[in-house]
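One structure is given here, and the rest of the page talks about it.
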Amino acid sequence: MSAALPAEPFRVSGGVNKVRFRSDTGFTVMSATLRNEQGEDPDATVIGVMPPLDVGDTFSAEVLMEEHREYGYQYRVVNMVLEAMPADLSEEGVAAYFEARVGGVGKVLAGRIAKTFGAAAFDLLEDDPQKFLQVPGITESTLHKMVSSWSQQGLERRLLAGLQGLGLTINQAQRAVKHFGADALDRLEKDLFTLTEVEGIGFLTADKLWQARGGALDDPRRLTAAAVYALQLAGTQAGHSFLPRSRAEKGVVHYTRVTPGQARLAVETAVELGRLSEDDSPLFAAEAAATGEGRIYLPHVLRAEKKLASLIRTLLATPPADGAGNDDWAVPKKARKGLSEEQASVLDQLAGHRLVVLTGGPGTGKSTTTKAVADLAESLGLEVGLCAPTGKAARRLGEVTGRTASTVHRLLGYGPQGFRHNHLEPAPYDLLIVDEVSMMGDALMLSLLAAVPPGARVLLVGDTDQLPPVDAGLPLLALAQAAPTIKLTQVYRQAAKNPIIQAAHGLLHGEAPAWGDKRLNLTEIEPDGGARRVALMVRELGGPGAVQVLTPMRKGPLGMDHLNYHLQALFNPGEGGVRIAEGEARPGDTVVQTKNDYNNEIFNGTLGMVLKAEGARLTVDFDGNVVELTGAELFNLQLGYALTVHRAQGSEWGTVLGVLHEAHMPMLSRNLVYTALTRARDRFFSAGSASAWQIAAARQREARNTALLERIRAH
């Protein structure tokens, strides 16, 4: 092979020498012999997502050449197709291949097969398997295992090769096989856009493959998929549960560049096929008649919204009681001790209601009230469950109440098959206290309330002025208007002296912070060179362990990725490292988990410190939970010196450095800066521009399209 490092992927063929590591997701590290017209590398390190491989397997692949600081040159697989024959067709090679890859064949039998048939054994197994009965030791039962094993491998090879022939990468092809099974190729040949049903593959990817194959731009399959994509994106990017029909049609036009008439037909077709749903509820008939358009949902979102409204109505309409129909909730005088009148009213509301909402801004005593509720419930002999959407928020809830709290997912017993606790097997609590409810979308709220036992109570705690949830829906806002709700308004003396809390309450009235306090200040920076300036400010404030950087966006000169690059360069410089989702991680780096990992008990948003980096493995300390991560697990990590404000929701730090500039204009809103500011306990410093804060303070968020409140009130 050439000693130079080509910038673009190139083609090679090769054979497997040794598989060193393989994860459940297909991420593999192996030693292989690679060759192309430029030469041969007899002991190449090859990494990436690959089909199941064993010693002796042959393949063709598209690879990128990289240089690792510790391990030297390695080849990263972009795409790979497994061949049907081993590289070594000698007697020893055939024997090794049969032993490793063909079911029912051990070392002795493999040697006999190789000696009897040599390289012809593969064709015979495919075309005339009965001849194997000539080999001593092969019975009808053994032959059946051999043929079944070979057929299964052949099917998988043909599937993967066929899918890659459609233009899919090996990673996409394996995902498709996992999702559709043996029907994967047939399904995608009939409609390539069914690829969008596969987790992690969206319309834009499928459309790129479609256009590369010369597919018609006005094909109904393409337009229907675009209509579904418009609704999916409305949920994931804007949190909408539905779109007015005209907005859905505009989405189709935007993503496909077809005419409005074709887009209208696409939405109609998607509804007829059941891939979208139009809400035909009498509740919205007058609106539809007046506007001439209905509300378009993804079917599962519409079902969830209706079911959630039904559950909430049941909780509001039924009295609290134990399994025998009794209720002994009483509020003695001592339970009110130290509480204001509005705080104590929460205890009284829980006497007669199963579902109560507690809201309020910083410094108003939500934590004190929550602890008082838990104390009273336990004094009455009730089982109390405490949870929050994220691990950090759960830890904070546990600290303020003096009890064990968990994530919502853990409390509900989340596993591969979903939640263990549901309406059939409710969670074993008489009272559920849920904090940071502003982070919960409709889907998670539905799972939570479905697991509430008959007669049990729920206290939902949150701040309606914070950022809305990442997921679709806005359940806290609806519940705060439909359920018994106590909004704490009194800011307590000690909190009132905190300039951060003063500024937070000012933001709610559209006022930008009054900078200039030693605990609340702003440094003007520009996007050009701004990330470097932020890194220097972090150093002045004591380094990454003493301050958390927050920013509205991931991308851009003042986005999370660029800030992390400069922060890592200043505080943990070096070359190489282990590849993660963005960049590389080295010992000493701060990282953040971006997905729940129940096997390792690491939850979305948890910060960790890299202790060790070896090969393609990282050892990370997540608040005392030391885990070794490898393969696809590494791509659930990002550098965590800087976080987005959304990622920081539910967390709190002593000192926060918030980056805010007009460069973040699409994201600037009152809820965003209020959430960023209230992540700081003691000191908040901003890098950016005062005018950006003024713009954000004056700008309310776009209303979300959700009908939850209307459905709750409809009965």
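Using the three backbone atoms N, Cα and C, a Cβ is placed for every residue, glycine included.
Feature annotations, reproduced from Swiss-Prot:
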- Q343, G363, T364, G365, K366, S367, Q466, R493, R679: ATP binding site (BINDING)
- N596 to A: Loss of helicase (MUTAGEN)
- Y598 to A: Loss of helicase (MUTAGEN)
- N604 to A: 10-fold reduction in helicase (MUTAGEN)
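Here the features listed in Swiss-Prot are painted onto the structure.
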{"residue": "Q343", "record": "ATP binding site", "Cβ contacts under 8 Å, 6 or more apart": "G365, T368, T369, A372, I486, L488"}
{"residue": "K366", "record": "ATP binding site", "Cβ contacts under 8 Å, 6 or more apart": "L358, T359, G360, V461, D463, L488"}
{"residue": "Q466", "record": "ATP binding site", "Cβ contacts under 8 Å, 6 or more apart": "S438, M439, Q649, N671, Y674, T675, T678"}
{"residue": "N596", "record": "mutagenesis position", "Cβ contacts under 8 Å, 6 or more apart": "T407, H409, Y414, I602, F603, N604"}
{"residue": "Y598", "record": "mutagenesis position", "Cβ contacts under 8 Å, 6 or more apart": "H409, Y414, G415"}
{"residue": "R679", "record": "ATP binding site", "Cβ contacts under 8 Å, 6 or more apart": "Q548, L550, V645, A648, Q649, S651, E652, W653, V656"}
So which one is it: of the recorded positions T364, N604, which has the fewest other Cβ atoms within 10 Å? N604
Reduced to three states, what secondary structure does DSSP give Q343 (ATP binding site)? helix
